[in-house]
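For reference, Swiss-Prot has these:
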BINDING   N190, V191, G192, K193, S194, N300, K301, W302, D303, A336, D337  GTP 2 binding site
DOMAIN    2-168  domain 'EngA-type G 1'
DOMAIN    181-357  domain 'EngA-type G 2'
DOMAIN    358-439  domain 'KH-like'
MUTAGEN   N118 to D  10% of GTPase activity remains
MUTAGEN   N300 to D  Slight increase of GTPase activity
Amino acid sequence: MATVLIVGRPNVGKSTLFNKLVKKKKAIVEDEEGVTRDPVQDTVEWYGKTFKLVDTCGVFDNPQDIISQKMKEVTLNMIREADLVLFVVDGKRGITKEDESLADFLRKSTVDTILVANKAENLREFEREVKPELYSLGFGEPIPVSAEHNINLDTLLETIIKKLEEKGLDLESKPEITDAIKVAIVGRPNVGKSTLFNAILNKERALVSPIPGTTRDPVDDEVFIDGRKYVFVDTAGLRRKSRVEPRTVEKYSNYRVVDSIEKADVVVIVLDATQGITRQDQRIAGLVERRGRASVVVFNKWDLVEHREKRYDEFTKLFREKLYFIDYSPLIFTSADKGWNIDRVIDAINLAYASYTTKVPSSAINSALQKVLAFTNLPRGLKIFFGLQVDIKPPTFLFFVNSIEKVKNPQKIFLRKLIRDYVFPFEGSPIFLKFKRSR
């Protein structure tokens, strides 16, 4: 699929333009400068033509900190790989030194570029005061738009399609491929999610730095491993709600993480092995379990743990005790920074997904039920007649009982254990239960 990149200095309205073109609110939009830190992508469909649109972080001329420097590096690397660039400038303020520096880089890269003057609500004022100086950037006729007010976006789309077709790129809409395993990578800030994400993808796609809170937007990318397609989502670190100010960019990012979990098949929960398992780790794992997603637990930064060769059992016990409610999850010890056990993470994802999509025959369920009930005492008056699996993603079982009110948590634990021990282990997947009254 053709790739179109939106670039420009901070706060010229790139994310607003992105959201309007993809027709959904995916990139975070705020008045705060430099809100977009990671590239965000989606598909644009327009009159039967499709292309991938990528919203990049604002390019600072002279980045003053490590985050800004990393943002610039990621964006400039993506420019070199793009089919077309939308160079966005401020149609009210005109050009700045930052615009001129980026224009110089774009010209040297020889990438096809469309100059977009955003915030040009007043076209007469734009034509008179701003447009003449834009020609000095060297990209020909600028296209004035107002993303916020939906002005001239059709003209922009027509120009994009024309440019891409002139390059001989196939823009025909194709049926969406839904056989990919969707994987969300979640965890507290600075546990190494982005480093793990990049180790799996083996390229600098997500922004990685040692400063907590670097990733704000979910970043997703496709990868084929041994012929299998995955879509990985690297999500912003979840912090405790009490530590997140309302109406902040970070608050929006936390909502986006929950949304990423909702859309995932398998969630990789990343823990910092140097810090053990915290209350917030437990909250995140609980969120994944309640949403009914398959899960893999990763102790990252294993290379920094002292005497690690003798401590596998200790950390496994810690996992079983503190994350007992997802103890069905595969547990992997990694150093994403050094590339340790990345293949095992992939294997665990495959195992969890296989469990998540497995359906077992009713005969196996009821055979196990009869066998175990023969030596099990149920609460007085409770009878379990038979059961069957009614769904996958997650595996969901319906049991027919004489009294739903008598089915308490111990009986639910008993039935889940019965299924895992006697029918199918469902390693990596939660098991949901439903009950129906029957005589």
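Quick reminder: no glycine exception, Cβ is built from N, Cα and C everywhere.
So, quick note: what you're seeing has the original residues, none of the substitutions.
Mapped onto this structure are the features recorded in Swiss-Prot.
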| residue | record | Cβ neighbours (10 Å) |
| --- | --- | --- |
| N118 | mutagenesis position | 27 |
| N190 | GTP 2 binding site | 18 |
| G192 | GTP 2 binding site | 23 |
| S194 | GTP 2 binding site | 26 |
| N300 | mutagenesis position | 27 |
| K301 | GTP 2 binding site | 23 |
| D303 | GTP 2 binding site | 15 |
| D337 | GTP 2 binding site | 16 |
**Request:** Just give me the nearest neighbour of N118 (mutagenesis position) among the binding-site residues N190, G192, S194, K301, D303, Cα to Cα.
**Result:** S194
**Complete:** Residue counts for the domain 'KH-like' (358-439) under DSSP, helix then strand then coil, are 29 helix, 20 strand, 33 coil
**Message:** Quick check: of the binding-site residues listed here (N190, G192, S194, D337), which one has the Cα closest to that of N300 (mutagenesis position)?
**Reply:** G192
**Prompt:** So how far apart do the GTP 2 binders N190, V191, G192, K193, S194, N300, K301, W302, D303, A336, D337 get, largest Cα to Cα in Å?
**Reply:** 17
**Request:** Please classify the secondary structure at S194 (GTP 2 binding site) using three-state DSSP.
**Result:** helix
